[in-house]
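Participant: Dropping a structure here in structure tokens format, bear with me for questions.
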Amino acid sequence: MTGQGQPAAGSAAWSTVFRHVRYENLVAGVSGGVLSNLALHPLDLVKIRFAVSDGLEVRPKYKGILHCLTTIWKVEGLRGLYQGVTPNVWGAGLSWGLYFFFYNAIKSYKTEGRAEQLEPLEYLVSAAEAGAMTLCITNPLWVTKTRLMLQYGGVVNPSQRQYKGMFDALVKIYKYEGVRGLYKGFVPGLFGTSHGALQFMAYELLKLEYNKHINRLPEAQLSTPEYISVAALSKIFAVAATYPYQVVRARLQDQHVSYGGVMDVIVKTWRKEGIGGFYKGIAPNLIRVTPACCITFVVYENVSHFLCGLREKKVS
């Protein structure tokens, strides 16, 4: 009897969650993710190249962010600065759209029937759940993006440049490495959901505390400068706490080196490069992700409020 009741209860819970989904969150998240990534993709390219720079001769040597950007521009041109942009835009748009979509549905489900706001831990868990669900769908796009970004222009061995584009990379990775190849970096990626969870928790709490401080309703809409400030602070906090996993994931997904797994990457990076190896690329990453986060959240908040306003007008 108990065994029959559990699936029924589980499906009832899921149907309750899906009752809270709103397409507005999906559309607004996609809009923010796409716009921010189109604007700042070259800095993401720099971050990836620094993250995997471990002394191999096959890789170009970069002295800093500007040197990296100018070298890529001279050798590969504008196209070089936008290597991997297609899967990045697809991945970022889909990731942000699904993240906001799942997160708001889970959050609405948890707040249904209660007057008080969620506790910090509840925000953290809700965002982690949304992140894990999103990663299950989008990980192949992130593997593809990394592979395309690591096709260096001017490389002597032409075999190092084996992908013609996003779909070619997806097909070849699946053909030669199977599903496992498309999900390389998935485990550190799951740990990476802690980044999004910490960011969303900080973002929600900062919004609530700020509105409380200036005597506004907890869910009151902020101005654009206020959204920018809150988003920037939450992003810097999350990056400082979780950056090393991004280096581990990038190295696992790199086609030039073969690692035995997450622990193999961690041990080898620590032995060869020390603690600094886990923070390679953090400067260009912070320069990129902070404004990217601000663009994403400002676009998301404004588009979602606009679309939700249209929904309310239709209902009334």
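Here the Cβ of each residue, glycine as well, is placed from N, Cα and C on the backbone.
None of the noted substitutions appears here; every position holds its original residue.
Recorded in Swiss-Prot as a mutagenesis result, ARG19 to Ala carries the remark: No significant effect on mitochondrial folate levels. Under its mutagenesis annotations, Swiss-Prot gives HIS41 to Ala the following note: No significant effect on mitochondrial folate levels. For SER95 to Ala, Swiss-Prot lists a mutagenesis experiment annotated as follows: No significant effect on mitochondrial folate levels. For TRP142 to Phe, Swiss-Prot lists a mutagenesis experiment annotated as follows: Significant increase in mitochondrial folate levels. Annotation of the published mutagenesis GLU209 to Ala in Swiss-Prot: No significant effect on mitochondrial folate levelsa; the original residue is retained in the structure shown.
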Participant: So, three-state DSSP: helix, strand or coil for ARG19 (mutagenesis position)?
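Facilitator: Once the DSSP labels are grouped into three classes, ARG19 (mutagenesis position) ends up as coil.
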Participant: Look up GLU209 (mutagenesis position) in the DSSP assignment and reduce it to helix, strand or coil.
Facilitator: helix
Participant: Round to a whole number and give the Cα-to-Cα distance in Å for the pair TRP142 (mutagenesis position) and HIS41 (mutagenesis position).
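Facilitator: Checking the Cα atoms of TRP142 (mutagenesis position) and HIS41 (mutagenesis position) gives a distance of 14 Å.
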Participant: In this structure, which of the mutagenesis positions ARG19, HIS41 has the fewest other Cβ atoms within 10 Å of its Cβ?
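Facilitator: Minimum Cβ neighbour count within 10 Å, taken over the mutagenesis positions ARG19, HIS41, occurs at ARG19.
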Participant: Closest of the mutagenesis positions to SER95 (mutagenesis position), Cα to Cα, picking from ARG19, HIS41, GLU209?
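Facilitator: Spatially nearest to SER95 (mutagenesis position) by Cα position is HIS41.
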